[in-house]
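A quick write-up on the structure given underneath.
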Amino acid sequence: MAELPVTEMPGDALCSGRFTISTLLGGDEPPPAACDNSQPSHLTHGSTLYLRTFGYNTIDVVPAYEHYANSALPGEPRKVRPTLADLHSFLKQEGSHLHALAFDGRPGHELTDGLVEDETGANSEKSPGEPVRFGWVKGVMIRCMLNIWGVILYLRLPWITAQAGIVLTWLIILLSVMVTSITGLSISAISTNGKVKSGGTYFLISRSLGPELGGSIGLIFAFANAVGVAMHTVGFAETVRDLLQENGTPIVDPINDIRIIGVVTVTVLLAISLAGMEWESKAQVLFFLVIMVSFANYLVGTLIPASKDKASKGFYSYHGDIFVQNLVPDWRGIDGSFFGMFSIFFPSATGILAGANISGDLKDPAVAIPKGTLMAIFWTTISYLAISATIGSCVVRDASGDVNDTITPGPGLCEGLACGYGWNFTECSQQHSCRYGLINYYQTMSMVSAFAPLITAGIFGATLSSALACLVSAAKVFQCLCEDQLYPLIGFFGKGYGKNKEPVRGYLLAYAIAVAFIIIAELNTIAPIISNFFLCSYALINFSCFHASITNSPGWRPSFRYYSKWAALFGAVISVVIMFLLTWWAALIAIGVVLFLLLYVIYKKPEVNWGSSVQAGSYNLALSYSVGLNEVEDHIKNYRPQCLVLTGPPNFRPALVDFVSTFTQNLSLMICGHVLIAPGKQRVPELRLIASGHTKWLNKRKIKAFYSDVIAEDLRSGVQILMQASGLGRMKPNILVVGFKKNWQSAHPATLEDYIGILHDAFDFNYGVCIMRMREGLNVSEALQTHTAPEALVQEEQTSTIFQSEQGKKTIDIYWLFDDGGLTLLIPYLLHRKKRWGKCKIRVFVGGQINRMDEERKAIISLLSKFRLGFHEVHVLPDINQKPQVEHTKRFEDMIAPFRLNDGFKDEATVAEMRRDYPWKISDEEINKNRIKSLRQVRLNEILLDYSRDAALIILTLPIGRKGKCPSSLYMAWLETLSQDLSPPVLLIRGNQENVLTFYCQ
């Protein structure tokens, strides 16, 4: 119950710019005329609530950011809007407090925090411990550009241009950019659909598609970034090794030099990362400036006339014939193919997620990610196209590097464009021994530039910045994945340190993975490995955007509008296609890993709820199919037993729940009905609390069922509501399942009338009826009218029942005494299909005449064979109408004796009054009219004891008592007599007399 403290105020202070306690309580009293409404009121319980509402007679608050935020800002109390109970219920003053006379599910302090506490700190100064946040330029654009401008730009783009030619190189670049641009648009849409936290790509995919795909791609993406650290570090190490070799100072040998330099370099990068995001960001800005200077240096170098040394290496400045020759491809080596070049180049376009991966460190991710990412894609694309075109116009493919290879007078043979510029590289070209030229020399950009050390510095800046960005991305993404605890044994790496919650342990793990791949020491081997992982990530990002759009969920409202769901789908498909065109076996491995991780999360079912598009899609499918079912006419072949089970709280009836679930699981509808009895609907607010608890209990027990509760004045009216309102369209119950009322002889007669009345109501609503009785009882009357604290339901130990275990090689005995449409046969058939009941033998017992036993048995066997149920053992009971034993008859008479009117010698008026006052009692006339039927129940019990004492389950046709002609106590006596003294569970079934089995094919 929410409490609002009331402070005593003098009369002249009863002024309010918002509301007063007097108007709040009285509802009609206006404020005093002397009030100065320009001053804030003190009648707001000592709070600033008056700042959050307006007008008189209301505690409604105006819209505010705090009401929708999941957490309060640092230094501020949590603020919440008033609940519906606060606004709707009557407020009663008791002493100095106002009590809302309604159930409030929130803790009392939460309301106080929201409505009463002073909003101090709303304009509080920035906390000195607040983490560093970046804008779109420094945080996203520069970071993405640095990650895109990696080792491939300087060391492989000239070589790719020589292999593929300028035209196909542009096609490779534009194809890569098309994929990344579409992905960039998808990332922009997803990142602007709500507040983005840390976790980058993993956070965006997991919150869009759900934990299943999000978790798998998060793990793969973190791993791909860790391998990316190795790729860029190896590129840096190659450059340093070449410099050492040119100066004649190698460390060991070419391969081991790369390994040594790479490990030392990645260790330094680890130290920078551990210093914090602020230092890492400063290092990135420095690298960016170095790269820009190196670009300018390269472009100036292409304009400077070639020196003799550069000419010997194939550089002749801009010439049209060089440009024309380099337009077409000249494939060489094992990687000499379009997709071979594409697989090597594509990782250089994959840095578009570098900004999104530090989403938790951005000031406004929703603005920074779209703007910075798309600008980075644009500028880097221009740079790639420009470098490919310019270097392809200046440098020939083959050159010896020997300054003496000039053309000499004489008849010697000279081939190639270099001949026109006075150089003869024919010998090395024919012998494939040229060490220089566009296709042979990886450091061509350095050679072309005006000042080679600046290109080397650019290579250092590009490789180190990309490696640093990948290291940070890998750790940040993995940290968020660890915090969500979707996978076991990784929570250790999720711990954050310092004001920025730096993932130190994640850095160390990424460092270890990077070192392992640096040992490979071959850039062309590492690059294709991560291409598939990045493409897999892009495919899922695009699919996330498409899926969220196609579900038409009201929650999908990205502020970034320049995206297309069909472009996103195309991006997803083309990413998968490219994966297989690049390296089909690596694509299969990547998809296999994703599927394995996906199935693991599906199996574990983590308790997270992120409002994913998968959930929205599930709703759409369910809605579409449910509406579609309305157009389908009922047919016997499509009949399914859809059960409304009167469990009360399901945890009070585990045996009943388990039994019904056995034949409805994955087949039909099961609803656990619960009637809360309360006059005047006083317990309405409880429903939302207890419903979630009971649903979680069902889920924990792995029962596929719905929980439905209603509040009613009495049990019978509540069940009537359930029977009429439960279900949706064709998905409505057609069978009412109840437990046997074991205490009917001692219970209040009104509850007995309700119980039998419920059965009559079920038949009136055209329901079939099943009554389950177990020897140990089900506590029907208590369970149907009681409930437990919902918060304790999930924690309580799950009660085991006999229906959860194997039933062995016992029998399921079916007493098909009367034809109810076939429901008495269908339910045991469905049970027998389940593994727990599969070893049981089914026996069918029918009534018959002793002189026609064989004929009747053959007739029933023939009928059962037409139903294709697989029931072959049939027994005919010829003595079903024999008189029962005297002592059993006597026991029945003793059972009904307390419920008799004994009206045989009373006048008619007295008898009529007695029947009106005691409708459950049995008159002498009713006993006489139903004597044969009563004796039949006694005799049937004797037969059950003779034939089915050791059965796993007894199923028999439920007798029907005619409404108004059979008192409730007599009917209960029949049910009691039928099922008493039996050890196996007994299920009494009566269909609605409509066929549920057919032997026709249409």
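All positions are counted from 1 along the displayed chain.
Using N, Cα and C of the backbone, Cβ positions are placed for all residues, glycine too.
None of the substitutions listed is reflected here, since the structure keeps the original residues.
Neighbour list (Leu146 (Na(+) binding site), Cβ cut-off 8 Å, at least 6 residues apart, same chain): Gln284, Phe287, Phe288, Ile291, Gly351, Ala354, Gly461, Ala462, Ser465, Ser466, Ala469. Under DSSP, Leu146 (Na(+) binding site) is assigned to a helix (H, G or I) in the three-state scheme. Per Swiss-Prot, Na(+) binding site is recorded for Leu146, Trp149, Ala462, Ser465, Ser466.
In the three-state DSSP classification, Gly351 (chloride binding site) falls within a helix. Among the features that Swiss-Prot reports, chloride binding site is placed at Gly351, Ile352, Leu353, Tyr538, with the record citing similarity to another entry.
Summarising the annotation, Swiss-Prot assigns ATP binding site to Leu646, Arg653, Val675, Gly739, Leu778, Asn779 and lists similarity to another entry as the type of evidence.
As a published mutagenesis entry, Thr53 to Ala appears in Swiss-Prot alongside the note: Decreased response to intracellular chloride depletion. Abolished response to intracellular chloride depletion; when associated with A-58 and A-71.
Annotation of the published mutagenesis Thr58 to Ala in Swiss-Prot: Decreased response to intracellular chloride depletion. Abolished response to intracellular chloride depletion; when associated with A-53 and A-71; the original residue is retained in the structure shown.
One entry in Swiss-Prot concerns the mutagenesis experiment Ser71 to Ala. Its note says: Decreased response to intracellular chloride depletion. Abolished response to intracellular chloride depletion; when associated with A-53 and A-58.
Sequence-distant contacts (6 or more apart, same chain, Cβ under 8 Å) of Asn404 (mutagenesis position) do not exist in this structure. A mutagenesis experiment is reported in Swiss-Prot for this position, Asn404 to Gln, and the note states: Abolished N-glycosylation, leading to reduced localization to the cell membrane; when associated with Q-424.
Counting every protein chain shown, the Cβ of Asn424 (mutagenesis position) has 20 other Cβ atoms within 10 Å. Under mutagenesis, Swiss-Prot gives Asn424 to Gln with this note: Abolsihed N-glycosylation, leading to reduced localization to the cell membrane; when associated with Q-404.
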Could you measure the widest C-alpha to C-alpha distance across Gly351, Ile352, Leu353, Tyr538, the residues recorded as binding chloride, and give it to a whole number of angstrom?
11
Spatially, and counting Cα to Cα, which of the binding-site residues is closest to Gly739 (ATP binding site)? Options: Trp149, Ile352, Tyr538.
Tyr538
Can you tell me whether DSSP puts Gly739 (ATP binding site) in helix, strand or coil?
strand
Using a 10 angstroms cut-off on Cβ to Cβ distances, just flag whichever of Gly351, Gly739 is the loneliest among these binding-site residues.
Gly739
May I ask which of the recorded positions Trp149, Asn424, Arg653 is closest to Ile352 (chloride binding site) if we compare their C-alpha atoms?
Trp149
Note: in the chain of Tyr538 (chloride binding site), residues six or more apart in sequence with C-beta under 8 angstroms of its C-beta are Val179, Thr180, Thr183, Gly571, Ala572, Ser575
When a 10 Å sphere is centred on the Cβ of Ser466 (Na(+) binding site), how many other Cβ atoms does it contain?
31
Look up Ser466 (Na(+) binding site) in the DSSP assignment and reduce it to helix, strand or coil.
helix
How big is the gap, in Å, between the Cα of Leu646 (ATP binding site) and that of Trp149 (Na(+) binding site), rounded to a whole number?
67
Sort out the sequence-distant neighbours of Trp149 (Na(+) binding site) for me: same chain, 6+ apart, CB within less than 8 Å of its CB, listed by position.
Ile291, Ser348, Gly351, Thr380, Ser383, Ala462, Ser465, Ser466
Would you identify the secondary structure of Tyr538 (chloride binding site) according to DSSP, in three states?
helix
